[in-house]
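**Student:** Pasting a structure here, questions to come.
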Amino acid sequence: MATTKSFLILFFMILATTSSTCAKLEEMVTVLSIDGGGIKGIIPAIILEFLEGQLQEVDNNKDARLADYFDVIGGTSTGGLLTAMITTPNENNRPFAAAKDIVPFYFEHGPHIFNYSGSILGPMYDGKYLLQVLQEKLGETRVHQALTEVAISSFDIKTNKPVIFTKSNLAKSPELDAKMYDICYSTAAAPIYFPPHHFVTHTSNGARYEFNLVDGAVATVGDPALLSLSVATRLAQEDPAFSSIKSLDYKQMLLLSLGTGTNSEFDKTYTAEEAAKWGPLRWMLAIQQMTNAASSYMTDYYISTVFQARHSQNNYLRVQENALNGTTTEMDDASEANMELLVQVGETLLKKPVSKDSPETYEEALKRFAKLLSDRKKLRANKASH
């Protein structure tokens with residue numbers, strides 16, 4: 001109920017603050033949002049690999065990276081991990097991972113991350129390997145070093161408040177300049193599956209801040225698109241690069257939202273008679289699945305309504321598979337067979353139509369997005385050089 005109320009408030013705020021001005025391409029704010037979903041992150045990883053390949057082709061630049069084109073990249077849970085991988089700099093100040101490196105990452109590390117701990121009372125997985133590999137990959141990099149604005153969510157169980165890690169908020173909240181590996185583990189620490197994460201940050205004046213964090217989906221549901229849009233709104237208002245934008249209109253937003261798949265209509269459904277026999281643990285697992293699916297649907301519905309109301313429906317693309325079945329519905333099945341199935345899901349999704357009313361496939365829509373992103377980047381660079 002509280003989540004729905006928050007959505008409605010943000011929805012009407014968006015409608016109230018938009019205007020009818022036409023957006024210039026170079027003034028558009030570009031946003032990438034990536035859902036949570038555990039090992040199902042393989043699905044958006046396939047989409048990201050295709051999009052980055054298209055950007056490299058359009059710009060004739062094999063070194064082009066997603067972070068070069070998006071003003072804001074946001075993610076929750078496994079989406080937060082993907083966000084960090086494509087925005088964390090290497091020694092050459094370029095993203096340490098190309099999009100094509102993400103699927104191999106899941107295949108190499110997924111079976112070790114989702115290795116049952118054997119605990120009956122504690123979480124299903126101890127999280128030690130996950131934290132170790134995040135430390136190895138992300139090193140000592142902190143939020144302020146990200147190559148573009150990020151929006152990664154978590155929830156503090158001690159203060160009972162959401163925690164949103166962004167670059168643009170560091171001036172007001174320097175304690176949020178945490179290490180990326182701490183942030184990534186925290187946003188992925190789904191209750192039941194992984195232990196909560198405790199860490200401490202220190203500001204330049206010596207102040208000490210303590211965090212006790214769990215999965216970002218607790219704070220922002222599995223689809224962080226609304227969060228990413230709100231961060232983009234603030235960025236457009238505060239960043240000098242967008243000084244020409246006097247009043248933000250959602251016609252000036254270009255949003256790509258990537259899902260990790262939901263169950264088909266006839267899979268994972270239950271009857272009242274069946275559910276009446278469930279115990280607390282079975283209910284907790286089912287409620288998490290139901291809540292994530294419902295919240296993802298409602299987020300897409302709200303955002304679609306806003307963009308349509310502003311006659312900007314082509315500025316929003318939601319890429320989601322709505323017919324997962326069998327093992328592909330599980331967020332923690334990291335068997336090689338299931339990961340291969342998830343790769344197939346992502347590749348097949350590219351060939352599917354965006355909607356029943358449009359013959360355009362996701363592949364074609366992403367090519368269109370790539371062209372827009374490329375053109376905007378060139379216009380922005382040309383404007384900056386004069």
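Every residue gets a Cβ built from N, Cα and C, even glycine.
Nope, none of those substitutions made it into this model, it's the original residues.
Below, the features straight out of Swiss-Prot:
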type: DOMAIN; residues: 32-229; note: domain 'PNPLA'
type: MUTAGEN; residues: S33 to C or T; note: Reduced hydrolase activity
type: MUTAGEN; residues: K40 to A; note: Loss of hydrolase activity
type: MUTAGEN; residues: S77 to A, C or T; note: Loss of hydrolase activity
type: ACT_SITE; residues: S77; note: active site, nucleophile
type: MUTAGEN; residues: H198 to N; note: Reduced hydrolase activity
type: MUTAGEN; residues: D215 to A; note: Loss of hydrolase activity
type: ACT_SITE; residues: D215; note: active site, proton acceptor
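Have a look at these and tell me how they're positioned relative to everything else.
**Tutor:** The average pLDDT the prediction assigns to the domain 'PNPLA' (32-229) is 94.
Counting only residues at least six positions away in the same chain, the Cβ atoms of I73, G74, G75, G79, D223, P224, A225, L227, S228, L229, L255, L256, S257, L258 sit under 8 Å from the Cβ of S33 (mutagenesis position). The secondary structure of S33 (mutagenesis position), as reduced to three states from DSSP, is extended strand.
K40 (mutagenesis position) carries a helical DSSP state (H, G or I).
Classification of S77 (mutagenesis position) by DSSP places it in coil, neither helical nor stranded.
A simple way to gauge crowding: the CB of S77 (mutagenesis position) has 34 other CB atoms within 10 angstroms, across all the protein chains here.
Using a 10 Å radius centred on the Cβ of H198 (mutagenesis position) and all shown protein chains, the other Cβ atoms total 13.
The Cβ neighbour count for D215 (mutagenesis position), using a 10 Å radius and every protein chain shown, is 27.
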**Student:** Please list, in sequence order, the residues in the chain of K40 (mutagenesis position) that are at least six apart in sequence and whose C-beta is under 8 Å away from its C-beta.
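**Tutor:** Expected: T78, T260, G261, L324, T328, M331, L342.
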**Student:** Rounded to a whole angstrom, what is the C-alpha distance between S77 (mutagenesis position) and D215 (mutagenesis position)?
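**Tutor:** For S77 (mutagenesis position) versus D215 (mutagenesis position), the Cα atoms are 6 Å apart.
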**Student:** Express the distance between the Cα positions of H198 (mutagenesis position) and D215 (mutagenesis position) as a whole number of Å.
**Tutor:** 12
